[in-house]
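One mutagenesis experiment catalogued in Swiss-Prot, Val1 to Lys or Asn, is accompanied by this note: Reduced cytotoxicity. According to Swiss-Prot, the mutagenesis experiment Gly8 to Ala carries the following note: Slightly increased activity against S.aureus and B.subtilis, reduced activity against P.aeruginosa. Shows hemolytic activity. Slightly increased cytotoxicity. For the mutagenesis result Gly8 to Lys, the note given in Swiss-Prot is Slightly increased activity against E.coli, reduced activity against S.aureus and P.aeruginosa. Shows hemolytic activity. Slightly decreased cytotoxicity. Among the mutagenesis experiments that Swiss-Prot reports, Gly8 to Pro is described with the note: Reduced antimicrobial activity except against E.coli. Almost complete loss of cytotoxicity. Annotation of the mutagenesis experiment Ile11 to Lys in Swiss-Prot: Strongly reduced cytotoxicity.
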Amino acid sequence: VNWKKILGKIIKVVK
């Protein structure tokens, strides 16, 4: 699982 990709998507959604 690519946590960096998931975190990036979450950060994009949060921002």
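Here, residue 1 is simply the first one shown, and the rest follow in order.
Placed from the backbone N, Cα and C atoms, the Cβ positions cover glycine too.
Residues as originally present; substitutions not included.
Because the structure is a prediction, the values reported are computed rather than measured.
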Distance, Gly8 (mutagenesis position) to Val1 (mutagenesis position) (CA atoms, angstrom): 13
Number of Cβ atoms other than its own within 10 Å, given for Ile11 (mutagenesis position): 9
Where Val1 (mutagenesis position) falls in three-state DSSP terms: coil
